[in-house]
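Below is one structure, written out as structure tokens; the observations come after it.
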Amino acid sequence: MALTNKNIIFVAGLGGIGLDTSRELVKRDLKNLVILDRIDNPAAIAELKAINPKVTVTFYPYDVTTPLTETTKLLKTIFAQLKTVDVLINGAGILDDHQIERTIAVNFTGLVNTTTAILDFWDKRKGGPGGVICNIGSVTGFNAIYQVPVYSASKAAVVSFTQSIAKLANVTGVTAFTVNPGITKTTLVHKFNSWLDVETRVAEKLLEHPTQTTLACAQNFVKAIELNKNGAIWKLDLGTLEPIEWTKHWDSGI
């Protein structure tokens, strides 16, 4: 999928990986990049506009833990202005197993809500045009880091939810896939806490392993969006993007 002249909504597009991804996206000659983020960063928005003045970059303050009704209201505003949106990127995430409810709210519930809200506009059963959802997960969604079980479980939920959305593409017209980074040099890794403090040095231990840069992540995120493979589970580790073949152990038969 060529991104030229596309309209993209990017949840958490100003964070470490998010900002580098936004930089890569505007280089693709989008029509509009709409960034929803909790923290305003006027300097970053100005930088994105300067990278490619042909792209309209818009910022809306947004906390992904806001109720579904509020998310829907915001999307109504965005769709009223843009008329169409082609891609939704769900990129919000925290890594702090001290904050159990917030971890689940940010990493999973918020993603479900933005997906649910945008279906009001995309669902072909309602006359919508369909669309593409890129959900940013984590390799811990395949194999948990046991010292952060809440974070790992929230990312496993992202993979499971996205697989279901992908299988509904023939019903809704909406395709979906996950991109799941390995250990990346961001503030997320430096600041997180383990569950019940079972490992006080978990951040340091992770950083002792090979990592990847936020730029490498960003470039591969955009590559995955351009590939637009419905149902793909992408592993993005050490700067390499590769598909994961999920093993089926049970079939509902539905």
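In case you wondered, yes, glycine gets a Cβ from its N, Cα and C as well.
Neighbours of LYS27 (NAD(+) binding site), defined as other CB atoms within 10 A of its CB across all chains, total 13. As annotated by Swiss-Prot, NAD(+) binding site applies to 9-32.
Per Swiss-Prot, natural variant THR77 to Ala is noted as: In strain: 0811.0 and Lima. DSSP assigns THR77 (variant position) to a helix. Shown in sequence order, TYR60 are the residues of the chain, 6+ apart in sequence, with a C-beta less than 8 angstroms from the C-beta of THR77 (variant position).
Variant annotation in Swiss-Prot: SER138 to Pro, described as In strain: Manaus I; the structure shown retains the original residue. The Cβ of SER138 (variant position) has GLY93, TYR151, SER152, LYS155, VAL158, ASN180, PRO181 as same-chain neighbours under 8 Å, each 6 or more residues away in sequence.
Sequence annotations record features per position, and here Swiss-Prot assigns substrate binding site to SER138 based on similarity to another entry.
Annotated active site, proton acceptor per Swiss-Prot: TYR151, in sequence order, evidence recorded as sequence analysis. Counted within 10 Å of its Cβ, the other Cβ atoms near TYR151 (active site, proton acceptor) come to 29, all protein chains included. The DSSP secondary structure for TYR151 (active site, proton acceptor) is helix.
Cβ contacts within 10 Å of SER194 (variant position), excluding its own Cβ and spanning all protein chains shown: 22. Here the residue is the original one, while Swiss-Prot reports the natural variant SER194 to Pro with the comment In strain: Manaus III.
Where Swiss-Prot documents THR213 to Ala as a natural variant, the accompanying text is: In strain: Cano Mora and Atlixco. In the three-state DSSP scheme, THR213 (variant position) is classed as coil.
Long-range Cβ contacts of ILE225 (variant position) within its own chain (separation 6+, distance under 8 Å): MET1, LEU3, VAL87, ILE89, VAL132, CYS134. Looking at Swiss-Prot, the entry for natural variant ILE225 to Thr says: In strain: A57.
A 10 Å cutoff on Cβ-Cβ distances gives GLU24 (NAD(+) binding site) a total of 20 other Cβ atoms nearby, all chains included. Counting other Cβ atoms within 10 Å of each Cβ, the binding-site residues GLY15, GLY18 show the lowest value at GLY15. When each of the binding-site residues ILE9, ALA12, LEU30 is scored by how many other Cβ atoms sit within 10 Å of its Cβ, LEU30 comes out lowest.
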